[in-house]
Amino acid sequence: MIPAKDMAKVMIVMLAICFLTKSDGKSVKKRSVSEIQLMHNLGKHLNSMERVEWLRKKLQDVHNFVALGAPLAPRDAGSQRPRKKEDNVLVESHEKSLGEADKADVNVLTKAKSQ
C-alpha cells in the first residue's frame with residue numbers, strides 16, 4: 001500500500017493541476033478560426049442558392065406569362081404607382097395555345113401515363 005506522505009503529495013499535485021488549468025468544468029476544445037469561416041461561407045452559399053432558386057422561379061413565371069400572349073403595358077421608369085383593379089389582366093381569360101415544344105411534351109406525358 002502507498003504511504004500516507006506519498007498519498008498527500010499526489011493529492012496536492014492533483015489539486016494544483018485542477019486549480020491551475022482553469023477549465024471551470026467547461027470543454028477546453030474551441031473551434032478554430034478556419035472552422036468558423038467555413039461555416040460562415042457555407043451559410044452565405046446556402047442563402048445565395050436560395051435566392052438564385054427564387055429568382056429562377058420568378059423568371060419562369062414571367063416567361064410563362066409572356067408565352068401565354070398577355071400584353072405587356074409599357075411603363076416609364078418614373079411611374080411606380082399601383083395599378084387600378086380594372087387594369088389588371090387575368091391570364092385565365094386568354095386563350096391558351098400549345099406551342100410545338102409543349103405539344104411534344106404532352107405527347108410524351110400521355111405515352112408515359114398509358115404504360
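Using N, Cα and C of the backbone, Cβ positions are placed for all residues, glycine too.
Keep in mind the model shows the original residues, not the substituted ones.
Worth saying up front: this structure is predicted, and the values here are computed from it rather than measured.
Long-range Cβ contacts of ARG51 (mutagenesis position) within its own chain (separation 6+, distance under 8 Å) are none. For ARG51 to Ala, Swiss-Prot lists a mutagenesis experiment annotated as follows: Reduced affinity for PTH1R.
Under DSSP, TRP54 (mutagenesis position) is assigned to a helix (H, G or I) in the three-state scheme. According to Swiss-Prot, the mutagenesis experiment TRP54 to Ala carries this note: Strongly reduced affinity for PTH1R.
A C-beta separation below 8 Å, combined with a sequence spacing of at least six in one chain, links LEU55 (mutagenesis position) to none of the other residues. For the published mutagenesis LEU55 to Ala, Swiss-Prot gives the following note: Strongly reduced affinity for PTH1R.
Quoted from Swiss-Prot, the note on mutagenesis experiment LYS58 to Ala is: Reduced affinity for PTH1R. Within the same chain, no residue at least six positions away from LYS58 (mutagenesis position) has a Cβ under 8 Å of its Cβ.
In the three-state DSSP reading, LEU59 (mutagenesis position) counts as helix. Cβ contacts within 10 Å of LEU59 (mutagenesis position), excluding its own Cβ and spanning all protein chains shown: 10. According to Swiss-Prot, the mutagenesis experiment LEU59 to Ala carries this note: Strongly reduced affinity for PTH1R.
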